[in-house]
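Here the structure is laid out as structure tokens; the discussion comes afterwards.
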Amino acid sequence: MSGHSGHDVKYGRHRTRRSFARISEVLELPNLIEIQTASYQWFLDEGLREMFRDISPIEDFAGNLSLEFIDYDLGEPKYSVEESKNRDANYAAPLRVKLRLINKETGEVKDQEVFMGDFPLMTEMGTFIINGAERVIVSQLVRSPGVYFNGKLDKNGKKGFGSTVIPNRGAWLEYETDAKDVVHVRIDRTRKLPVTVLLRALGFGSDQEIIDLIGDNDYLRNTLEKDNTDNAEKALLEIYERLRPGEPPTVDNARSLLVSRFFDPKRYDLASVGRYKINKKLHLKNRLFNQTLAETLVDPETGEIIASKGDILDRRNLDQIIPNLENGVGFRTLRPTDGVMEDSVLVQSIKIYAPNDEEKEINIIGNAYIEENVKHITPSDIISSISYFFNLLHGVGDTDDIDHLGNRRLRSVGELLQNQFRIGLSRMERVVRERMSIQDMTTITPQQLINIRPVVASIKEFFGSSQLSQFMDQTNPLGELTHKRRLSALGPGGLTRERAGYEVRDVHYSHYGRMCPIETPEGPNIGLINSLSSFAKVNKFGFIETPYRRVDPETNRVTDKIDYLTADEEDNYVVAQANSKLDEQGTFTEEEVMARFRSENLAVEKERIDYMDVSPKQVVSVATACIPFLENDDSNRALMGANMQRQAVPLMHPEAPFVGTGMEHVSAKDSGAAVTAKHDGIVEHVEAREIWVRRVSLVDGKEVTGGIDKYTLRKFVRSNQGTCYNQRPNVAEGDRVVKGEILGNGPSMDSGELALGRNVLVAFMTWDGYNYEDAIIMSERLVKDDVYTSIHIEEFESEARDTKLGPEEMTRDIPNVGEDALRDLDERGIIRVGAEVKDNDLLVGKVTPKGVTELTAEERLLHAIFGEKAREVRDTSLRVPHGGGGIVLDVKIFTREAGDELPPGVNQLVRVYIVQKRKIHEGDKMAGRHGNKGVISRILPEEDMPFMPDGTPVDIMLNPLGVPSRMNIGQVLELHLGMAARALGIHVATPVFDGANEEDVWSTVEEAGMARDAKTILYDGRSGEAFDNRISVGVMYMIKLAHMVDDKLHARSTGPYSLVTQQPLGGKAQFGGQRFGEMEVWALEAYGAAYTLQEILTIKSDDVVGRVKTYEAIVKGESVPEPGVPESFKVLIKELQSLGMDVKMLSADEEEIEMRDMDDDDFTNQNDAFNIVQPENAAAEKTE
């Protein structure tokens, strides 16, 4: 290594960065959108099959016909991804299912293939295309099914317990203690019963049986006293009365009700994850840990003693007897009588001494390891969960923390789709059953039985309107990637914003390496929407796992063997940090190592370490890992930094940061915005729109050339957010490429790296107060050289429909429009590509037939002379809205004749794309990567900017007061290191938690020949004098955010009014006015500005007659007339009259003012020079 700290690392083909990382990466980052693609693949391979298996066979009520699902296959999609986007269609493939109908009376079998609707496919990028728009299905964090125990204090401060058995779907079972030490059960949220009633109903009728089963104790005695039933049948009737109040109870009904509630797999489903969690929780291994045996354990087969009475079961003893436990030690077969189920129940029961009372023996009952494929609850589950509850009262067992990630799981795309599909199938099943009983059994075919409507509808509903199916954030590649890795606790079956408390939202120790503690939205969703950590994976049960390096217990060496652990597995181990020092062999060099165990950070002897972190950045998400010097920023500001990077607008000339973290390449590659090579090969041909790669493969050590892969690049397409999506080649002809390499840069990418902004020269200084309150002062050079210029594409559409009075027509023959306005329209009335348009220009000329009114003689004469045209149409052309001017980029025309699919009633659809080049502007919002955001307040000429001793003017001035109180010092370190990197002509990588430290920064500054304090003298550009103090000047990476002033600027003279109050609407989207509210009125009253106040409350707002006359007067240049009565005052009077009050208006000389009646409204509105009256909800339609 040369004289500097750090070493060179290559990122992709074109970029080398000097990395300051000290920890070598043991594990490559996984594919970052695997959470989407793997889950959907599971659904196609297994999820669908599982569902058809669950529902099959469907039998009719008599049991004569049975319909079975044999197999399914997905055909080829109707349109390609690109075509689906252009045609506003779904990217979907037809699902065909093979059905078999068996007539049991005749033994006849009919096989048939049935089409079951088009099924949306996932693109390679992990998105779906629904109605032409890219959407993402966000994974949902929900409480895992299983059994949970929690401690609670009642109002007298007495400690009690509660417990819940939560299924995936089905009835809940809850246990709780009350103030009198009685244990109650609630079945499906009904009123509570003593828990012994449930045990009797399961077939343990007498008090003695229950005491023998659970073990004698005070709680049980109290509960038996409270219980008024004394046998199984009475207990069953008691439960039936609770569940079905008001129906006459019979024992048989009660039995079948309980069976259907709990033991019927169709009505009660734990899912495999629920069965796994229940078996794990009720397993005797964890419950016997550190307890003292109260009986001698004997192997039932050999008769040998495994453990004797009085033994303490520590980890070693326990590990020895676990195999015996699972082979039947302590198994008891219970024979219930008269209960719900006739079958005998197998449980496992072992006696120990209670830890809080050495004399007392207690029974620990397990569920005897039920098979994984039993998805419903069983009597032995119920008995062992009741046993666990009683054990808790004696101090055996643990309560659960529901915010622990071992108890929360992810439902990803595949499972969400499966649940939705299941709803559709079960609706279909009902229809099939009905049809089976109605139709002729001899002639019926599967096709006639099946109605695919409910299935298609449920899928459509899920993709179109579910809370978890979201319009993809495509502002830039990072936003796209983060959206696919988002985890939401909201949505159907999840939490709601209002109900979620602080605990759920808080950072939990089990989030380590699984969910990012930093990246979450500010506002009402904070902590409910999270991001997956960079190395995390999701296992088959939906729990998030994170990788750790295993420590060999014999040698205490850290190996390169990687284990993925879920949160509850990790709870058993001590984990060392990634930056613990190791020698060459992988042994810890220090005797005491900083490590984590559950929620504690401890210094531990090195022999006790079980695992070690894989990488320092495994804690944080991808967006957070893109912030250099994250370790020097306050967490609140880091949160803003991570969130604002996702809002960066793609620039015309993007530039990768001088100071990066090494994540830029990976995140760009996996985001789906770049073009990546599908196979190894040699680039044969490169042009702006296409790259050809000749495949090369190794066969028996020889290179063999194969076919050509053609990659199309997307040029100047509109993204979901209206930014410009443009791909540029990143390779040259003759280059050798490997699979997965970036061939073409997407938006916001530079040489295969994420490039959200630009490196600019920043000085921390004030300048005439223009950067007060985080405002930013900028040099005009950034405007002139298009440094922060971005391209925006907006889409406008116009459709010609059939109306009652005849079809609308697209034409350039528009009433009352001069030839000048039509100069850029072609003969069909559609704008030409390349035309420059301004606000209110015509894009598509369109006329709509008007209702025919009776004509006067004069009008008839005019018609006779000038022909029909003048009469029956009005102008409904598409015009450029305010702030939408630009250059016409593209025009797409869809017509019925050309065979395009259009909505019913639409004959022709025209889409016009207008592109704008937006330079940076005062009022635009900019930010760094450390949460340092601000609005541009002034753009100064270059010659007025402060300049450095060599004459270079700075680009941006930031307020130094923005740093100390916000505690984001990372920006200052980035500033100095960036300056040094630019001077040395290198790019650097400083990974999070393992990047450049202070010495590294200063040594790089020195190497670059800068001053020791990295500050410089600046001269005032206006006077040429030096400023008093030395100033920190350096290179910072600044991004332009999607909050641009062009989208917010808005002005109105006249426009639409609300229907009832006749006041202007609000908001830019409705072309509304500025509200002059109650407080503003007080301000004018305080000034005594009577006339100003009068016109604001009348002619500028809702004095209908007055505003028309005022408008006329201004146009004609006359004086403004007297204001009339505001409409809202009339509304008030009408409201009072509706209460039965007689209210009159009097003028100053006590004459009654006649209120203009509602019939006159039409008259004024027709004469209104700017007609537009809108109901208030019309606003919503316009914003669509």
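Just so you know, glycine gets a Cβ as well, placed from its N, Cα and C.
Noted in Swiss-Prot for the protein shown:
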type: VARIANT; residues: Asp473 to Asn; note: Rifampicin resistant
type: VARIANT; residues: Gly479 to Asp; note: Rifampicin resistant
type: VARIANT; residues: His483 to Leu; note: Rifampicin resistant
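Where Swiss-Prot records a feature, it is marked here on the structure.
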{"residue": "Asp473", "record": "variant position", "CB count, 10 Å": "22"}
{"residue": "Gly479", "record": "variant position", "CB count, 10 Å": "26"}
{"residue": "His483", "record": "variant position", "CB count, 10 Å": "23"}
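Between the C-alpha atoms of His483 (variant position) and Asp473 (variant position), the distance comes to 7 Å.
You'll find the Cα of Gly479 (variant position) roughly 6 Å from the Cα of Asp473 (variant position). Asp473 (variant position) falls outside any helix or strand according to DSSP and counts as coil.
Annotation note: Gly479 (variant position) sits in a helical segment as assigned by DSSP.
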